[in-house]
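Pulled these features from Swiss-Prot for this protein:
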type    : residues      : note
DOMAIN  : 61-148        : domain 'UPAR/Ly6'
MUTAGEN : Cys88 to Ala  : Reduced number of monomers
MUTAGEN : Gln114 to Pro : Loss of interaction with LPL
Amino acid sequence: MKALRAVLLILLLSGQPGSGWAQEDGDADPEPENYNYDDDDDEEEEEETNMIPGSRDRAPLQCYFCQVLHSGESCNQTQSCSSSKPFCITLVSHSGTDKGYLTTYSMWCTDTCQPIIKTVGGTQMTQTCCQSTLCNIPPWQNPQVQNPLGGRADSPLESGTRHPQGGKFSHPQVVKAAHPQSDGANLPKSGKANQPQGSGAGYPSGWTKFGNIALLLSFFTCLWASGA
């Protein structure tokens with residue numbers, strides 16, 4: 001009996017340190033796992049920084065925002081675009097009405113944009129895209145926009161025509177009308193211009209002979225009447 005008790009006591013004493021080591025091993029295992037998670041987070045931050053360099057310092061895109069704007073009206077509203085909307089869009093629509101054609105302008109931020117020109121139901125729509133700040137400004141509101149000939153869009157060209165190569169105005173040439181020659185080539189031979197020919201001024205041709213005959217007939221008639 002004493003021997004059995006001694007064996008049990010030895011087993012109990014030897015089992016306690018083993019359980020303690022096992023518990024210590026279980027506590028020590030999570031530490032390397034937590035360390036690995038920290039390394040993964042650092043790697044993700046490095047990847048995000050490499051994918052978008054300088055994104056923190058970049059100012060957000062701003063676009064003009066007007067839903068319905070008529071020609072000549074000013075658009076005074078702007079909006080800051082999110083990173084998912086990198087385009088400023090301008091939509092111009094031309095539609096026919098009872099009073100003629102009506103043109104409206106719409107502008108805003110968008111995520112995708114493609115320049116198009118199409119006609120839907122008698123309305124022609126023109127869509128333009130740009131990616132710089134306030135680039136979708138109405139053409140009449142921007143004094144820097146120039147027309148293809150070199151003049152500004154909000155004012156007509158000055159006198160003269162702009163040369164396509166030199167970029168300067170070339171005034172039109174003045175052509176003088178050639179005066180008629182004074183040698184009388186276009187005048188009648190026997191008189192001046194705008195006057196009938198013949199000896200009597202202001203009478204048609206042959207009037208002198210007819211007048212003489214008429215006078216003679218009148219004279220003979222008077223003699224016949226007096227003789228009778």
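Heads up, the Cβ atoms here are built off N, Cα and C, so glycines get one too.
Where a substitution is noted, the model still shows the residue that was there originally.
Note that the structure is a prediction, hence the values are computed from the model and not measured.
Give me the structural setting of these features: burial, nearby parts and distances.
With DSSP classes pooled into helix, strand and coil, the tally for the domain 'UPAR/Ly6' (61-148) is 3 helix, 47 strand, 38 coil.
For Cys88 (mutagenesis position), the same-chain residues lying six or more positions away in sequence with a CB closer than 8 A to its CB are Leu61, Cys63, Tyr64, Cys81, Met107, Trp108, Cys109, Thr110, Cys129, Cys130, Gln131, Ser132, Leu134, Cys135, Asn136.
For Gln114 (mutagenesis position), applying a Cβ distance below 8 Å and a minimum sequence separation of six or more within one chain yields Gln127, Cys129.
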